[in-house]
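Peer 1: What Swiss-Prot records for this protein is below:
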type	residues	note
BINDING	ASP62, ASN64, ARG68, ASP73	Ca(2+) binding site
DOMAIN	49-84	domain 'EF-hand'
DOMAIN	574-636	domain 'FIP-RBD'
MUTAGEN	ASP627 to Ala	Abolishes Rab11-binding
Amino acid sequence: MAGGAGWSGAPAALLRSVRRLREVFEVCGRDPDGFLRVERVAALGLRFGQGEEVEKLVKYLDPNDLGRINFKDFCRGVFAMKGCEELLKDVLSVESAGTLPCAPEIPDCVEQGSEVTGPTFADGELIPREPGFFPEDEEEAMTLAPPEGPQELYTDSPMESTQSLEGSVGSPAEKDGGLGGLFLPEDKSLVHTPSMTTSDLSTHSTTSLISNEEQFEDYGEGDDVDCAPSSPCPDDETRTNVYSDLGSSVSSSAGQTPRKMRHVYNSELLDVYCSQCCKKINLLNDLEARLKNLKANSPNRKISSTAFGRQLMHSSNFSSSNGSTEDLFRDSIDSCDNDITEKVSFLEKKVTELENDSLTNGDLKSKLKQENTQLVHRVHELEEMVKDQETTAEQALEEEARRHREAYGKLEREKATEVELLNARVQQLEEENTELRTTVTRLKSQTEKLDEERQRMSDRLEDTSLRLKDEMDLYKRMMDKLRQNRLEFQKEREATQELIEDLRKELEHLQMYKLDCERPGRGRSASSGLGEFNARAREVELEHEVKRLKQENYKLRDQNDDLNGQILSLSLYEAKNLFAAQTKAQSLAAEIDTASRDELMEALKEQEEINFRLRQYMDKIILAILDHNPSILEIKH
């Protein structure tokens, strides 16, 4: 048990080293994905070492040049630099996979151990099941003359004790459960039983052998006796000595059997891996098959060589105590065949071989028990590692789930905010669309009204144009008439001027005649002459005033004609511009469905300005008509 305790301490130290390496791996700054970058390791290495050492370190940690290092490669590289890479196989497999490497094989071994119905063992030795010392299977293996291949039976019988290990390792409470309690941590209390049970049982078996030799014979197969699996082996030497005593009592040539040697192994050299577990399980399965074959091929109720030898020894002791040796030989000669000596020699050899095989099997069973104990400790350590890994994985899973929940909540909040913004934007666009539709409807109604007003204005403008045309014709006729009147007036004026000139000359002639006639009476004629002179002067002034007024009248008429021509030309030019703008308004009415809001507003303002100018133009025309010829605007029925 000291070796097992030492062995269990080594993986614990190894696990502590792995946990420290985990802390170093975390401190080196691993990424969130669980990998450590080679550049990071190289940078840290250059702070504490040289270039060649850093390159060697990187080569150990990243032999495949992947550019990143996981924890398994990190541990393997560190242990490879230390020269103990093999010690890390099981630990890394548990660290990385989180499962027991040999877990699938152990239940099979347990079930097989529970099915074996052969002889039972306690600490490497056989426990008697009946008053007889040897079980029926060993007695069948040691039969003097078996008819079915004695060499095969002799070869299988030593391995029979090894096969029975599956059924022997267990507590009394584990008879129905096989080896299940041995590999489970909750059954540790059942592994170790008091050593007094096995010691008392061994002492009782030895005592019954010595005191009741005359009653020792084979009675076949009996009930199995449960034995403690992990108790010490105090009766190994006793049973070995019993075998030796039996051999020496049959023949004096049989020497003392050597004592069983106990080997203490170093716990660090007993590391058992999964491959060895598989080998041991395969070996146990093979031994179980061979045991079943041996039972099937062995004859029933045959007297074994050991029983026969013990009968001879009992007869010899009994005859020597009574002093009747001759009667004993006489009875032996009568009861036995002539070849009894050869059979006794053959039995001596077989007993010696069986003793040696028993010692070998005892050593093998001790080693297997020790390895089994180591495997149990190993399983317990691996279970603890699995629990640690499960706890770590659960914590990591909870942390990851919490991060994902936080990220999901953040995304949900962002999504809700974005949806609210989009809904507000959609609502705003819907309001703008509704407003634009209302504006378009209003603009359409205004455009229709403007079209109607434009149509009315066009009709009025057409009527006014017709009237203006009539007025222009009338104006032309009036101008022609005015010219004719001017010509007639000029002719009349010239005629009047000539008439005035003739009258002046006639007046002068009459004045001269009058003067001549009045010369005889000068007193009276002086006053009349002065009156005539004044009348003549006044007439001349009036004539000059008439001429001046006529000239001013001519000038005013010319100016009036010029102004009327200018007004007419300006009115015609403005009318042309307004008609062109009206044509543009008609094209705008066709484009109102495809135009934008700003364009519609600008076109509407321009149309209103054109309408205002048209109103002013019509007002001017009406005022001009009222000034010149109001009769045109009269309504004629």
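Using N, Cα and C of the backbone, Cβ positions are placed for all residues, glycine too.
Residues as originally present; substitutions not included.
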Peer 1: Please count the residues of the domain 'EF-hand' (49-84) that DSSP assigns to helix (H, G, I), strand (E, B) and coil.
Peer 2: 23 helix, 2 strand, 11 coil
Peer 1: Do me a favour and check the Cα-Cα span between ASP627 (mutagenesis position) and ASP62 (Ca(2+) binding site); whole Å is fine.
Peer 2: 113
Peer 1: Grab the pLDDT values for the domain 'EF-hand' (49-84) and give me their mean, rounded.
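Peer 2: Result for the domain 'EF-hand' (49-84): average pLDDT 80.
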Peer 1: When you measure from the Cβ of ASP62 (Ca(2+) binding site), which residues in the chain that are at least 6 apart have a Cβ under 8 Å away?
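Peer 2: Expected: VAL38, ARG68, ILE69, ASP73, GLY77.
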Peer 1: Output, ordered by sequence, the same-chain residues six or more apart from ASN64 (Ca(2+) binding site) with a CB under 8 Å from its CB, or 'none'.
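Peer 2: Residues satisfying the criterion: none.
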Peer 1: Got a sec? Which of these recorded positions, ASP73, ASP627, has the most Cβ atoms within 10 Å?
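Peer 2: Per the Cβ count, the most surrounded site is ASP73.
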Peer 1: Determine the Cβ neighbour count for ARG68 (Ca(2+) binding site): the number of other Cβ atoms within 10 Å of its Cβ.
Peer 2: 17
